[in-house]
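Record features, source Swiss-Prot:
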MUTAGEN   Thr123 to His  Abolishes increased sumoylation of human ZBED1
MUTAGEN   Cys154 to Ser  Loss of transactivation
MUTAGEN   Cys157 to Ser  Loss of transactivation
MUTAGEN   Cys171 to Ser  Loss of transactivation
MUTAGEN   Lys253 to Glu  Reduces interaction with human ZBED1
MUTAGEN   Glu267 to Lys  Reduces interaction with human ZBED1
Amino acid sequence: MRHIICHGGVITEEMAASLLDQLIEEVLADNLPPPSHFEPPTLHELYDLDVTAPEDPNEEAVSQIFPDSVMLAVQEGIDLLTFPPAPGSPEPPHLSRQPEQPEQRALGPVSMPNLVPEVIDLTCHEAGFPPSDDEDEEGEEFVLDYVEHPGHGCRSCHYHRRNTGDPDIMCSLCYMRTCGMFVYSPVSEPEPEPEPEPEPARPTRRPKMAPAILRRPTSPVSRECNSSTDSCDSGPSNTPPEIHPVVPLCPIKPVAVRVGGRRQAVECIEDLLNEPGQPLDLSCKRPRP
């Protein structure tokens, strides 16, 4: 870019326009992106952001200017009005405050104690829970083992042999591999099947019979003779009527009577005050006059 010397310190309008055109052509011509509509970043663009910044070449210099002692003094609330020691002074990895040391370095109105390294013991010396009696009694736990030769060198078989005392016993896996059979636990007894509920009895229909007829009672003057005994009975019959299979001619049929709830018919009101001589018959109605 060429240098333009302005005489008198005045830049005209034509000179300013030429300077801007020259700036655009020489500086921004190659890196100028094409104009485009602004679009917000997508979720993938926000998720794939690269937050790993390159190493700062000034990080070491800044760390020397502001050592750990200054940062610790700021945390402790100590005002430092002067600069810390010159760069290059080594700082220990861990600093602790020891006010009992009389030697102090004046950094301003408020003195800051000297910081010396201290080894911190991070070992936990607290006693844990005491072991319970159950853990001692359990001993070795059962572990299912798979060996090349079933029953030889198997930890599962050794566990069962040690607990049972039988030297020839094998675990279920070795027994299955040797005999080709599975080991099943004892089968429990089958549950009793519920008894089927009895079906409700259906009402049986009675066989149809010939209609029963009532025999007309004999009058006081009639006489009936029994052919089997050759005896005759006189007077009204007190026995129930007999049932005959043959229907006689002109039988007496009962007539349905409607029961009424009206009071007894009286001639005058005084009849209601007197006690009735016979029970009130409500089966029939007296016809109206």
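Every residue gets a Cβ built from N, Cα and C, even glycine.
Although substitutions are noted, the structure shown does not include any of them.
Mapped onto this structure are the features recorded in Swiss-Prot.
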residue	record	contacts (Cβ under 8 Å, 6+ apart)
Thr123	mutagenesis position	none
Cys154	mutagenesis position	Asp145, Val147, Met170, Cys171, Cys174
Cys157	mutagenesis position	Asp145, Gly151, Ile169, Met170, Cys171, Cys174
Lys253	mutagenesis position	none
Glu267	mutagenesis position	none
Test of understanding: give the count of other CB atoms lying within 10 angstroms of the CB of Cys171 (mutagenesis position). 23
